[in-house]
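Enquirer: What Swiss-Prot records for Arg135, Tyr244 is L-glutamate binding site. For the published mutagenesis Arg135 to Lys, Swiss-Prot gives the following note: Loss of L-cystine transport activity. Arg135 to Ala appears in Swiss-Prot as a mutagenesis experiment; the accompanying note says: Loss of L-cystine transport activity. Swiss-Prot lists Gln191 to Ala among its mutagenesis entries, and the accompanying note reads: Increases sensitivity to erastin-induced ferroptosis. According to Swiss-Prot, the mutagenesis experiment Lys198 to Ala carries the annotation: Loss of L-cystine transport activity. Does not affect location at the celle membrane. Does not affect expression level. One entry in Swiss-Prot concerns the mutagenesis experiment Phe254 to Ala. Its note says: Increases resistance to erastin-induced ferroptosis. Decreases sensitivity to erastin-induced inhibition of L-cystine transport activity. Listed in Swiss-Prot as a mutagenesis experiment, Cys327 to Leu is described as follows: Loss of L-glutamate transport activity. Does not affect location at cell membrane. Does not affect expression level. Quoting Swiss-Prot on the mutagenesis of Cys327 to Thr: Does not affect L-glutamate transport activity. Does not affect location at cell membrane. Does not affect expression level. As a published mutagenesis entry, Cys327 to Ala appears in Swiss-Prot alongside the note: Does not affect L-glutamate transport activity. Does not affect location at cell membrane Does not affect expression level. For the mutagenesis experiment Phe336 to Ala, the note given by Swiss-Prot reads: Decreases L-cystine transport activity about 50%. Increases sensitivity to erastin-induced ferroptosis. Significantly decreases the L-cystine transport activity. Looking at Swiss-Prot, you'll find the mutagenesis Phe336 to Tyr noted as follows: Does not affect L-cystine transport activity. According to Swiss-Prot, the mutagenesis experiment Arg396 to Ala carries this note: Loss of L-cystine transport activity.
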Amino acid sequence: MVRKPVVSTISKGGYLQGNVNGRLPSLGNKEPPGQEKVQLKRKVTLLRGVSIIIGTIIGAGIFISPKGVLQNTGSVGMSLTIWTVCGVLSLFGALSYAELGTTIKKSGGHYTYILEVFGPLPAFVRVWVELLIIRPAATAVISLAFGRYILEPFFIQCEIPELAIKLITAVGITVVMVLNSMSVSWSARIQIFLTFCKLTAILIIIVPGVMQLIKGQTQNFKDAFSGRDSSITRLPLAFYYGMYAYAGWFYLNFVTEEVENPEKTIPLAICISMAIVTIGYVLTNVAYFTTINAEELLLSNAVAVTFSERLLGNFSLAVPIFVALSCFGSMNGGVFAVSRLFYVASREGHLPEILSMIHVRKHTPLPAVIVLHPLTMIMLFSGDLDSLLNFLSFARWLFIGLAVAGLIYLRYKCPDMHRPFKVPLFIPALFSFTCLFMVALSLYSDPFSTGIGFVITLTGVPAYYLFIIWDKKPRWFRIMSEKITRTLQIILEVVPEEDKL
């Protein structure tokens, strides 16, 4: 059984409860008649669902540094093969999540699926690492790319000061947090616009590339599978780069409870998004190779800029703006989705209860959104973020593979469970095996980094027993926790979701 939030013996519930009109009694607001229930609304349509998936998948990587795959494959042909295979494998994972999302109709993504199938301990470990390290570090990394590229047009002749990048990055992070705190609808609308910008940027690269092919610029595709020798032990790293570029297909499942008609919308949004992204990624890489050879691509710090300078002339100045908008879209979509993960984990008693509360008027999970802000700022101004993400990249695929393996378990354990969308069993089997295979080979290829990541992940086990299992916490601690919760409720104007009261 999942341990539910502890109900205080000191005060009634330990937190302030909103009245039927969604008002905190301590705020002294006059109650307007017929106000909506305080709960998250189903505002994610098919278009918004597609924009969430595409908007979070396509970040800066495809524009800045798709060379990670090429470095670890050794040839143009093998790199394009890896891009295609990673797209197909990501589609398999996404289809598996489509079945999980339409069978277990709860928000939270892999946290929820692991919780339902394998119990609270592995689910807690997943959200523990996500909250404290992975999500703040990942948000800081993509935000730094935003900061760098939004400033690039103003520093054409000189190096951009590192402090300026971090300051504008901090502003961008704050804007995203405020946007997601204030309105679900506006956040979704802006995500649609930013997704359109991403696809426009990709088309700006693909169309000239196709024209180059028509003109016969195919010299870089001759002997496509010959090139630098690359050990088979480096292929997992190529897959990591490829799969990382496709990461984001699972984010719609984080907001299942806010999706309109999820039984139809989730599978359809996933299929549309993955088809667009896979075709777009492969064609973008093909376009690069029509103008840039393998050696030049490996030396370039911003492949899209190099490509556009050669083919688009002065229009290449617009490329950094498109890259910055692409990064901003990934920031926005990631915060929108992951805040629901923290919201659900809090609702299940695995995070502080304030994180499962909703703003009485905006109907947004305000605390679950803003908790990321200080953590991301700490990551932004400290440490080597890339190394930290490398340490923990295996954990993402380990838990995603575990969640998809849970689908197979449910097929045999609960064969009569209602499944509006069902995939052939070989799809989740192949995907979960691939995830575990990548984790095993990463341990073989880079045991030091993977070992550090494994140790960091395991810190969630003692944390689980300390914060979740241990019920007999000191009275002073419980009193202090409740005072903090009530104070934050008043400041933030949040209450528990009405159906949970």
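Quick reminder: no glycine exception, Cβ is built from N, Cα and C everywhere.
No substitution from the list is modelled in this structure, which keeps its original residues.
A quick note: this is a predicted structure, and the numbers were derived from the prediction, not measured.
Give me the local environment of each listed feature.
Expert: Taking the Cβ of Arg135 (mutagenesis position) as reference, residues of its chain lying under 8 Å away and at least six apart in sequence are, in sequence order, Gly334, Val338, Leu372, Leu375, Thr376.
According to its DSSP assignment, Arg135 (mutagenesis position) is helical.
Reduced to three states, the DSSP call for Gln191 (mutagenesis position) is helix.
According to DSSP, Lys198 (mutagenesis position) is assigned to a helical segment.
Annotation for Phe254 (mutagenesis position): spatial neighbours Ser107, Gly108, Gly109, Ala337, Val338, Arg340, Leu341, criterion Cβ-Cβ under 8 Å with sequence separation of six or more.
For Cys327 (mutagenesis position), the number of other Cβ atoms no farther than 10 Å from its own Cβ, over all displayed protein chains, is 30.
Under the DSSP three-state reduction, Cys327 (mutagenesis position) is assigned to helix.
Around the Cβ of Phe336 (mutagenesis position), the same chain contributes Ile52, Asn180, Ser187, Ala188, Gln191, Val255, each under 8 angstroms and 6 or more positions distant in sequence.
Classification of Phe336 (mutagenesis position) by DSSP places it within a helix.
Its own atom aside, the Cβ of Arg396 (mutagenesis position) has 23 Cβ atoms within 10 angstroms in the protein chains shown.
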Enquirer: In whole Å, how far does the CA atom of Arg396 (mutagenesis position) lie from that of Tyr244 (L-glutamate binding site)?
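Expert: Here the two Cα atoms lie 10 Å apart.
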Enquirer: At a 10 Å cut-off from the C-beta of Lys198 (mutagenesis position), count the other C-beta atoms across all protein chains.
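Expert: Neighbour count, Cβ to Cβ under the 10 Å cut-off: 27.
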Enquirer: Taking the Cβ of Gln191 (mutagenesis position) as the centre, count every other Cβ atom within 10 Å, in any protein chain shown.
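Expert: Here the count is 25.
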Enquirer: Please give me the CB contact count at 10 A for Tyr244 (L-glutamate binding site), counting all chains in the structure.
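Expert: Total other Cβ atoms inside 10 Å, all chains included: 18.
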Enquirer: Between the Cα atoms of Tyr244 (L-glutamate binding site) and Cys327 (mutagenesis position), find the distance and write it as a whole number of Å.
Expert: 15
Enquirer: Return only the integer: C-alpha distance in Å from Lys198 (mutagenesis position) to Cys327 (mutagenesis position).
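Expert: So the alpha carbons of Lys198 (mutagenesis position) and Cys327 (mutagenesis position) sit roughly 9 Å from each other.
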